[in-house]
Each structure stands twice: as C-alpha cells, then as structure tokens.
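Novice: So Swiss-Prot lists the following for this protein:
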- 971-1046: domain 'Carrier' (DOMAIN)
- F1077 to A: Retains 2% of activity (MUTAGEN)
- W1079 to A: Abolishes enterobactin production (MUTAGEN)
- Q1080 to A: Retains 50% of activity (MUTAGEN)
- S1138 to C: 1000-fold decrease in kcat. Releases both enterobactin an linear dimers (DHB-Ser)2 (MUTAGEN)
- S1138 to A: No enterobactin synthase activity. This mutant holo-EntF is still able to adenylate serine and to autoacylate itself with serine (MUTAGEN)
- D1165 to A: 20-fold decrease in kcat (MUTAGEN)
- D1165 to S: 200-fold decrease in kcat (MUTAGEN)
- H1271 to A: 10000-fold decrease in kcat. Releases only enterobactin, but accumulates both DHB-Ser-O-TE and (DHB-Ser)2-O-TE acyl enzyme intermediates (MUTAGEN)
- H1271: active site, proton acceptor (ACT_SITE)
Amino acid sequence: MSQHLPLVAAQPGIWMAEKLSELPSAWSVAHYVELTGEVDSPLLARAVVAGLAQADTLRMRFTEDNGEVWQWVDDALTFELPEIIDLRTNIDPHGTAQALMQADLQQDLRVDSGKPLVFHQLIQVADNRWYWYQRYHHLLVDGFSFPAITRQIANIYCTWLRGEPTPASPFTPFADVVEEYQQYRESEAWQRDAAFWAEQRRQLPPPASLSPAPLPGRSASADILRLKLEFTDGEFRQLATQLSGVQRTDLALALAALWLGRLCNRMDYAAGFIFMRRLGSAALTATGPVLNVLPLGIHIAAQETLPELATRLAAQLKKMRRHQRYDAEQIVRDSGRAAGDEPLFGPVLNIKVFDYQLDIPDVQAQTHTLATGPVNDLELALFPDVHGDLSIEILANKQRYDEPTLIQHAERLKMLIAQFAADPALLCGDVDIMLPGEYAQLAQLNATQVEIPETTLSALVAEQAAKTPDAPALADARYLFSYREMREQVVALANLLRERGVKPGDSVAVALPRSVFLTLALHAIVEAGAAWLPLDTGYPDDRLKMMLEDARPSLLITTDDQLPRFSDVPNLTSLCYNAPLTPQGSAPLQLSQPHHTAYIIFTSGSTGRPKGVMVGQTAIVNRLLWMQNHYPLTGEDVVAQKTPCSFDVSVWEFFWPFIAGAKLVMAEPEAHRDPLAMQQFFAEYGVTTTHFVPSMLAAFVASLTPQTARQSCATLKQVFCSGEALPADLCREWQQLTGAPLHNLYGPTEAAVDVSWYPAFGEELAQVRGSSVPIGYPVWNTGLRILDAMMHPVPPGVAGDLYLTGIQLAQGYLGRPDLTASRFIADPFAPGERMYRTGDVARWLDNGAVEYLGRSDDQLKIRGQRIELGEIDRVMQALPDVEQAVTHACVINQAAATGGDARQLVGYLVSQSGLPLDTSALQAQLRETLPPHMVPVVLLQLPQLPLSANGKLDRKALPLPELKAQAPGRAPKAGSETIIAAAFSSLLGCDVQDADADFFALGGHSLLAMKLAAQLSRQVARQVTPGQVMVASTVAKLATIIDAEEDSTRRMGFETILPLREGNGPTLFCFHPASGFAWQFSVLSRYLDPQWSIIGIQSPRPNGPMQTAANLDEVCEAHLATLLEQQPHGPYYLLGYSLGGTLAQGIAARLRARGEQVAFLGLLDTWPPETQNWQEKEANGLDPEVLAEINREREAFLAAQQGSTSTELFTTIEGNYADAVRLLTTAHSVPFDGKATLFVAERTLQEGMSPERAWSPWIAELDIYRQDCAHVDIISPGTFEKIGPIIRATLNR
C-alpha cells in the first residue's frame, strides 16, 4: 500500500462540503468531447485506460480514521475498458446520449457511495460522430487537470495510431504536491501570506449578488442554470484593438466586474477569483484539485474609464498571485469565523486560458461541459480566444436565479460591450444597463397624471356636508353629530380660534385624547386656515416641549388635566376644549388655501431631536381624492378612527369619510392597543373600513377565533395596512379568518401618508412569492423611482434606492432648510421638480409593482437560527450600568476552528460608571429575556468600542474573548464523566473540571464533534456518534447517554414518552394517532414560542397500551397515568390527531373529573366514535369507508418515513393500526365540560356530517377551523403553515 497522505489544498473543503451536503452527486465534474471524423473506438478505449493509469490521483482511496481523513494511491486498482455504445439506429441519438450522461450524473456519486470515482463512455451517435463522456470526483481533479488528462489520453491515442510506443506520463506524483504543501505551511512564506490576506480581509467590502435573496454562507446547489454567451460579432475584438495597451484577459475581467457591480448596484463589492495555484510548484503538472478561490475586492469609480479599471484590477491580481497558495478556508478561519458561516464573496470570476483543444488527425473535437461542481451563487467563466473574440459561460444556482432573469442579465452584458466598443472613453458610471423599451416601461408605470381640483380639505368637507346635512357624520361613546351639526361645531371652534389670534398660515398644537372633540379640533384648525400639530400625550414632557419650541404654534388646544404639563413652555397660549360649543351657523369660512400647510407631524431624528414634517393642502387632497376613487366610500360606510393622531395614517381617517358622506366613529383612547376592545368596537358600530399597522394586525388576528371573527369582522369591507412591511403569511391568515379584502399601502411621513398601493388578498396575494406583500404601484400624480448610486434608473429586478416624486411630497422640514435641501433634492429627470430619497431599498417586479427589500441590518444565521444582533444589542443596553453594547458572532476557540460552524455569540459591553460589570449576573438577566440561541455565550467588558477611521463600529477589531473553562461546579464523576471531561480538555485546549461544561460553549463545533465521537468510541468501547454529542453536549448529559443500556439508547424515539422539545414554560402533550407514534408532531416546534415544551405520548410495542388494553378506556387510563407522572397538576394542554384526538378528549374529561384545569384541547380531524360505523355490520365486516380511511392514514404515515422504516417498526405500525380498529369497535365518548379547538379536513368530510352536531353531546364549547385538505394531510407541514399559527395564538392567550 502506498503512503497515507493528508488531504491538502482544495481537498479538505470538498470533503467537508460533501459530508455536510444532502446532494448526492454535487462534487462530480464531467464533460463530453464531441468527436467528428473517423475514430478507432477500440483503440481510443484502450488509450483511456492507459491515460487514466498515468494520473495517480485517479487511483486515490480515502478513509476516515479517528476523525482524520487520509488518502493513498491504490497501486492495485485497474481501470476497465470504457463501454462503447452505438446509438446510430436510435430515433434520437443525441437526446438518448444526453439522457445516458445525465442518468450517470444523477446517481449517488459521493466518495463513499461505492460507485467508481472515474467513469468514461464512448457513445456513437452517427457514422463519424462520437460523444466521449468523462466524469470524475472533484477530490481527484480540478478544472485545470481535467482537460490535461483528456489531452494525454488523446496524445496516447494519436501515438498508437502512428505505431509508436506509449508516451511517458507527464504528471507529477501527488505526493510531491502534498510534501510541498506541508513544507509551505511551516514556512515564512505561509506567514507572509497569512499577513497579506489578513489585511486584505480587513479591507474587503461586503459580498454582492445579482439575486435579491440574501447571500447565504453555504447554499451550494448542483442544480445549475448554464448560459453560454458568444461575442463573435467583433465588438469585443474591436474594443480590444482600440485599447491595445490592455490585455484581453484584463479587459474581459473589467467588463465582467463592471457588469456585476452595476447590476448589483454596488460599486464596491467582494467577488471570488479562481487562481490556478500551480505556477512554480510541483502542482503545475499534477492532477489533484489545487485551484483556489480567493476574495477579490472590486472597487469601481464612477469617473474612471474601462481601461483604467482593467489596469487597476490587473495590478491588484498581480499582487494577489504572489500569495495565491494560501487557502481560502484559512482566510475565513483566521478571521474568527468558520467556512459556511457567512459568505466571503458573491459571484466567482474565472479567466479560463486552459487549452481545451485536442489535436487528433482528421478529427474535430469540441468539449461540452456537463458538471463543474456546485455553485453557491453565480460563476462567470471568461474565455478570450486566439481570434480576439470572447466567450462567457454563466453558471447560476437555480435556487437563486431563474432562466428569463439570467437571459436578461446576459443581454445587458452584450449591451455593455457594445457601448464601450462605440466609445472606449465612456466612463464606468455613465454606461447604460437599461434594455431597449425599459425606459418606456418605467415611464408607463409612473404615468399617474390625473387632474384634480384646486381645493382644500375644508372645502371638500363643506361641499359634502351640504349634500347630506342630516346623515350621521361623527360619533364616539357619548356623542353623535350629523353632518350639519358637525359643521356647526367646526365653524364655532374655528371662529373661537380666530378670536384667540390664530391666522391663516399659523400652526395650532393639539393635545387631546381620542374623542369627537379631537376630530372637531383638527377640522376647525383647517377651517381657520392653519395647520394642525398633533401632540401624543404619551410622549415624555421634554420631547413635547422640544416640538413646541421648534413649531412655535400660535395656540395649544388641550384639556384641563393635560394643561399643567405645558406650563413651562414660554409664550404658549392655550385653549381647553372638551364640550360642544354654541352653534354659529355652518357656512364655510373659506380661509384655507391650497398652498397652505395642512399639518405638521414630528418624526424621530438622527441627531436625537425630532424633526417636523410639513405637508401641504394640495398634497393631502390628492391623496384623499385618489383613495376615494380607488376604494370608494358611500353613505353606508362606517370608518374607524383608532390610529394615534401623531401617526400620519390618522390623517385619512380624520378626513376621508367626510368627503364621501360616510360616518367616522372614534375608538376609546388606548383601545387600539387592545384587540378584544377592537373586536367589540367593530361589532358595536358595524365598522366597514379600518387600518392596522401590520404588527397590530398580527395581534388582532391572534385574538380571533372563527366565531369571534364572524361576530366582530362581519361588516368589514376593506382593511388597510401600512407603517411596516406586511407579511404575506399574515395576510393569508387574515383572509382565511375573515375574508375581508386587505390592502397594503406604503409611504413615508414626507409624502402625504401613502404613495403606493397593492392588493393583499385574492389572486394578487396568491401570486406573492416573497415573505412580504409588495408596496405596489404609485397613486395619482406621484412617481416611484428606483435609482443606483449614480442616480441612474435600475432595470426591473435590480435593487436600488427608492425615490419619490410628485404632488404629494412634503413642503420640507420645519425650520430645517439644510435638512430639507439634503433630503428633497432636484429631480434629474424633471427640471424644476423635487425628489425625496426614502432610504428604502426596493426593486421593480415583473408585474410593474415595487417590492420593498428593507434597509441594511445586522441579521445573520448561526446554524440555521436567524438572529437579529440589533435586538440583542437593545436588550443588553437596557442592563444596569451598561452605556454601550454590541453583539458579534465569532469563533471563540481558534484551535477548534478547523471547519464547520464554529461561531458563537459574544456580547461586548461598555460600563456607564467605568466600574467592573458583573457579567455573570447580566448574562442571567439576558436569559430571562432572550431565547437561548440569542444569549451570548460570553460577555466581555471593554473600556470603549473600537471605531473605524470613519467613526463607525469596527467589528473586525473587536477582540476575541480569552478562552476559559467554566468555573468548576460539580466535579466529573469517576468513569464516563472523567473520560469525557478529559476528551473535552484535549480537543478544546482548556482544563474542563465541571460536569456541566458544554462542549459548544467552550468553542466546540460540528467538525470537532466528529473527532470527539471517534475518540470516545475508542475509549469507552462503544460507538459514540456526532449526533449524540450534538444533543447531549455537556459532560454529564453525554455520560448519561453513553452509560445507558444499549437497548434503551437504540430505542430512543420508540418509548412511551417522546420529548420533542424542552422549554422553560408550560408543556403541550401530543397524543399519537393509530400508528402509535407521535413523531409527526415535531412540526410544532416551528410555530410554538420557545418557552413551550412539547412531549409526545406514544404506544410502542411490545406491551404498549394499544396492544394490551381490552378497550379504549383502558388506553386512556394508561396514558392518563403517564401524563400525571410528567405533570401532576394542571393547567394541561392536550393535542391529538385522529385516534389521538379521541384519546386526548377522553383524558381531558378524566382530568376535569379529578378537578384539574384543561386549558387547551386541540383535535386534528377527530370525530366521536359514535359517529363512525365501527360496529359489525355483516359477518365480521367493518364499514369499508372507515377501514379505507384508516388504511390511507397508515400508508401516509409509512410514506412519511421516506423508506427508512425497519422491519421492526413496520411490524409495530401494522400491529398498532390493527389494534386501533379493534379498540374503536367498542369505544364510547365521555362528556368534557370545557372548550375544544377542532381542525376539520374538508376534503374527506363525510357528506352530511356536522362537526357541531357530532361533538355537541361530548364537548361543551367548540371552536372550528376548516382546512382545505384531506384527513391524512392535516398533520402535514404544508397544512401546518395555517394550523400552526392558530395553535400558537390559542396557547398564548
């Protein structure tokens, strides 16, 4: 046997990626060479065998020993002659050949699959046409050595054709490469390279992607879109000729880099660049995988030319080539992260100058790529050819890109080359990436011009009041005014304001609770020609004082109890108003003008001082007239006023109804925060139109049951959402509960409430593919622009900055001309007009709607858990004596950073007092507030947070915490605990003396868990798996598993108690269906809040309750005993599916008989046994329909195991289903005097069956949720997307 060699260069990354991936053949590389001409196929087949034998990596074997992976050359391995397949008589030889090759690539071709890692075929598709198929595992070859092997085989074939002896192998033994690599790792060159890449990493800009989806750390897919672009029309050749001082490869790279940057709307981004890592090395003529993908920081200046960019990139690459031997994975590890945690770069660039040409006499050879390994995001292979033309192959991850989008992107690249060919001096920032017709398309989307009357709010309301003077207009719990009465009150108050000195153009502050008087005050202010300034009395006094100082209103309208709060505001005149005034007629005063300010609303400011936004009359008139046209109100409508008046959404609530003859009803103060109060409010007044902020809609939906939804929402005709991104799933839940049309509106305070709209119901909702509903289309006389950093429009699908134009823009910021000028800028596309930058990132969708993509944030994932670092920061900052706080994800234990996900959360704190913080106590407080995966494993106190040169937090400069073992608690016991603690110590590099020490909290990770499991397996003479380390990561817990009886360990998951999730709050008990197992309830973990524990109660065999019980009552009694062992007293939370629901209902009745509280009883398509025909109808023949349904449930459960069902499990399931039929033949229900929640599968509901009637003798109160599914699907993940949130909301009440 040859020498055992470690994996080197690209091999460790490939090995680990394949181990962590579920893809069966992702790391296969394959191509076929199309041979046209006369081919001696038997001779070529023998040449293949001879050529393969000359490349030693093709005879590599791999083994894993004690957590380490080794390779060696198997000298005994021989290659069989490749099969010769003749398809000439086939109807479709080409298609059949392609199918054969793809079938080979679809096999499980992992390195441990037992399939050959090297495979060739010769497929004849015509008399003089052959497909020479070649496939290798990526551990053996890379993109450089693959064609080199093909050329050597062709060389051998041609040599033999000439009758000459076999040429010698040109390939260097891979052992030489390994030895050279190991020497490099110990050399000064390695140290220099490490320092170089550490500096490069610090300066590296964030990665970018052409896909709108977040760029993950590890999501490589072998499902790849391939697009080949041939630039043979001479434009690239013409450009290269004009720029003769620039190498063609450099020019191609600059074009690709600019194309990516403009389509990502990022002028600074990180891409990957493939280096051969062979020059001056033994690897130059070796066949192993040594190519290296290293991060390339791309910086594009808008004012530079393409040759300038090409020259700069070439110089950058020249410097990087001196350090190209350094592993990309090591760069990540050096930065305290692990490969796959987060992306180092986005798209990968590859300049292919490899020689793919085969020189075979009288035979033309063309290579066609089939597989090159998985693609994380996007790869661009650039092929400048000898004729001066350029080919580009684009490989895209199908999970992130679709073919039409990719083709559009390719068209933009062609257009880019054409523009530079026409004008080589064109600046990078001036190149156009919009396709022909897209400017017209965007112009059409923004063609919103509608002529509106030159009028004001007060004029519109007076006009409507004249039409319907006696119609009900305004009401609260105490008062009801008709339109005439309302106008009389408005005019009387407006005259009083004028008496108090209010003049047209002034502002009047309003600090009133929600009532009819708040509405009357706002209307009176407008009637007097002034602007209203709403003050939220829930704000601190200092903040209100700042707003009054900035606005300097001529009057404050408030109440007697609020007036003392404003006593220290100088020169403030006030009016207390809380009762109707004596009418003085209703004739309009006509003091308000279209150019007047209508209202001033203060928003938060980056400086800490709020800023007042001034919105004009014409702006809000446009908004209201559009809304009435788009969502018309009539005299039959009732609009709810429940939005706080300091939130600009309230503006349309206060005025829209009164221009349409509708009625406005005022909710009680603070009622908008109480979903139950809103239910009562909607029902009492018959509300037809209302608004929710999405977060409040979620709370309201959570408060609804089907019954309360019918009672409180029956009159709702249209519901509006704005203020936050609107989750699509929430809309679907609302639609299912109420059926009331939901509409998504978007707009900042700086643009008269809302500037865009999108239906969030029906067909439009069904077509939403993202997580939130699009913000949609512009309203009347309003434009939406999405621009890049150079203020150029971006094409559909490309993210950019959202700007607003048109009539609804605010007049500016009160008393802040500097801020107004910086945010309301000149519109470059409409001379003389203004444009407002929202700060939101958005993109155009194919249907012309705008999709909101959010802003920059600190969201990340660690081992699949999504984490908002900002949320942790805010909780930490609220801790005692903490002035500043920031959370960072990093690898704590550098010695353990050998791959896999090694990151942990670290919290950095700055003390307010400067005294030492009790970090243990603070960490305990965090645990009371945050879910476990968001609690930092270490809190580190710093004198100050590190800042970058531009004054921002420098996360890369945050120090790694010093690795220390936990302060000793209980010492490990002799035996397994001592052995495990010693293994922890040796692998983690710290002295572990605590039985509760956690492997992962001390810096362990999934890759190191493999080594730990291997080491412990040797030491305890029993197999220990990495999975056991994952679920039992402390010394004590792992010892318990290892010391357990072998049969008990083997049967984990097959016992009566199935712990599905452990929390620190109440427990939901889930009862098995007829299968006897509760595994299907694991889906609940996705939906229940973290504090909930979930336990399944099962009936295993032998000797389970279903097998041993004479009747179903005995099963209930047995499970009741099990339940009481787990939880002696209530409240109890029970859930069951099918037969499990029958058991849960019976146990609930028994618990109530014992005086216990049953807080929740959930039934998943469960029916009383009395409603099913279980009795013998004929000679021992049960109801065939019932038996058929039981059989379908059994088959669905077995199918869900995806072929993993063992003989023992199969026998258990079959036996349990037989027992279920036996037990149900004599079953009877027991009355339960509580409330149950029933989910009904509508598709298999028996004709004429009523759940209300069926359960009324046995359950006192029943909530019913009907699901569009069959009985066997009600427990499926798809159905649980609807059921899960309902269960969560019900449990949380």
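Quick reminder: no glycine exception, Cβ is built from N, Cα and C everywhere.
Modelled residues match the original; the substitutions are not represented.
Show me how these features fit into the shown structure, please.
Specialist: Reduced to three states, the DSSP call for Q1080 (mutagenesis position) is helix. Taking the Cβ of Q1080 (mutagenesis position) as centre and 10 Å as the limit, one finds 22 other Cβ atoms among all the protein chains shown.
According to its DSSP assignment, S1138 (mutagenesis position) is coil.
Under the three-state DSSP scheme, D1165 (mutagenesis position) falls in the coil class.
Note on D1165 (mutagenesis position): other Cβ atoms within 10 Å of its Cβ, all shown chains, come to 26.
Under the three-state DSSP scheme, H1271 (mutagenesis position) falls in the helix class.
For H1271 (mutagenesis position), other Cβ atoms within 10 Å of its Cβ number 22.
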Novice: Once the chains shown are all counted, how many other Cβ atoms turn up within 10 Å of the Cβ of S1138 (mutagenesis position)?
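Specialist: Looking across every protein chain shown, the total is 26.
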Novice: Judged by the number of other CB atoms within 10 angstroms, which among F1077, W1079 is the least packed of the mutagenesis positions?
Specialist: W1079
Novice: Show me the subset of F1077, W1079, Q1080, S1138 whose Cα is within 10 Å of H1271 (mutagenesis position); these are the mutagenesis positions I mean.
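Specialist: So far as Cα distances go, the mutagenesis positions lying within 10 Å of H1271 (mutagenesis position) are S1138.
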Novice: Round to a whole number and give the Cα-to-Cα distance in Å for the pair F1077 (mutagenesis position) and S1138 (mutagenesis position).
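Specialist: Computed Cα spacing between F1077 (mutagenesis position) and S1138 (mutagenesis position) is 12 Å.
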Novice: Which mutagenesis positions (W1079, Q1080, D1165) fall within 10 Å of S1138 (mutagenesis position) by Cα distance?
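Specialist: Of W1079, Q1080, D1165, within range: D1165.
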Novice: Quick one: mean pLDDT on the domain 'Carrier' (971-1046)?
Specialist: 73
Novice: Measuring Cα to Cα, tell me the gap between D1165 (mutagenesis position) and W1079 (mutagenesis position) in whole angstrom.
Specialist: 17
